[in-house]
Amino acid sequence: MPLGHIMRLDLEKIALEYIVPCLHEVGFCYLDNFLGEVVGDCVLERVKQLHCTGALRDGQLAGPRAGVSKRHLRGDQITWIGGNEEGCEAISFLLSLIDRLVLYCGSRLGKYYVKERSKAMVACYPGNGTGYVRHVDNPNGDGRCITCIYYLNKNWDAKLHGGILRIFPEGKSFIADVEPIFDRLLFFWSDRRNPHEVQPSYATRYAMTVWYFDAEERAEAKKKFRNLTRKTESALTED
């Protein structure tokens, strides 16, 4: 859906008439030309600076392999940005717009009640065939309900550069290939409804991801983590 230069007053209409219906019907959607060239360039330049100054580190695997870095499974380099850091004004503006879109979706997201989100994960696939194998963002109820990815790749040609995000919507007879083109914003459900992969990239590929949390599921996940931590500490003390 091409949007040109978004005005804040348009966000509620976009959320209610496009994002909500698409999420319920197919599980994902994307908006093109989200920020416009000028602001999008500001975000891109800041991300490039983070990359060039060595701020990015190898992405880690979650689940049973939590904390493990295996480059053949996940080849990106990442850092986390809150938006209040010096020089991150454009990123902060981007995050505020995404926040407003999700806020306007509100109760129409079904069972979810969104109160918070993660920091922004800035990611770079450095080329050389790096990608991310098929996975689910939230397979075990950690609270994440919506994944939002903003792409930053100018003149991207998927036939030459690869790097497609391929989504395998649960229960659907199709797959969805999303090219990571500059100024594109993607939304999809974070749970098992949307297994996905990043296909091998043969050029530097930048993206920024935020996850929105369902309040109840997130609280329960934190409670389970605290209980597990206490049990582990107790077992270590007994030993």
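For all residues, glycine too, the Cβ spot is worked out from N, Cα and C.
No substitution from the list is modelled in this structure, which keeps its original residues.
Residues or ranges marked as domain 'Fe2OG dioxygenase' in Swiss-Prot (evidence: sequence analysis): 116-214. Counting residues per DSSP class in helix, strand and coil order gives 4 helix, 53 strand, 42 coil for the domain 'Fe2OG dioxygenase' (116-214).
In sequence order, P195, H196, E197 are the residues near H135 (mutagenesis position), counting only same-chain partners six or more apart with C-beta under 8 A. Here Swiss-Prot describes H135 to A as a published mutagenesis experiment; the accompanying note says: Eliminates hydroxylase activity.
Counting only same-chain residues six or more apart in sequence, the Cβ atoms lying under 8 angstroms from the Cβ of D137 (mutagenesis position) belong to R144, T147, S190, D191, N194, W211. What Swiss-Prot lists as Fe cation binding site is H135, D137, H196, and the listing cites sequence analysis.
Here Swiss-Prot describes D137 to A as a published mutagenesis experiment; the accompanying note says: Eliminates hydroxylase activity.
The mutagenesis experiment H196 to A is recorded by Swiss-Prot, whose note states: Eliminates hydroxylase activity.
What Swiss-Prot records for R205 is 2-oxoglutarate binding site. Every protein chain shown contributes to the tally, and the Cβ of R205 (2-oxoglutarate binding site) ends up with 24 other Cβ atoms within 10 Å.
Around the Cβ of H196 (mutagenesis position), a 10 Å sphere holds 21 further Cβ atoms from the protein chains shown.
Close to the recorded Fe cation site, the chain also has Y132, R134, V136, T147, S190, N194, P195, E197: residues not among H135, D137, H196 whose Cβ is within 8 Å of the site's Cβ mean position.
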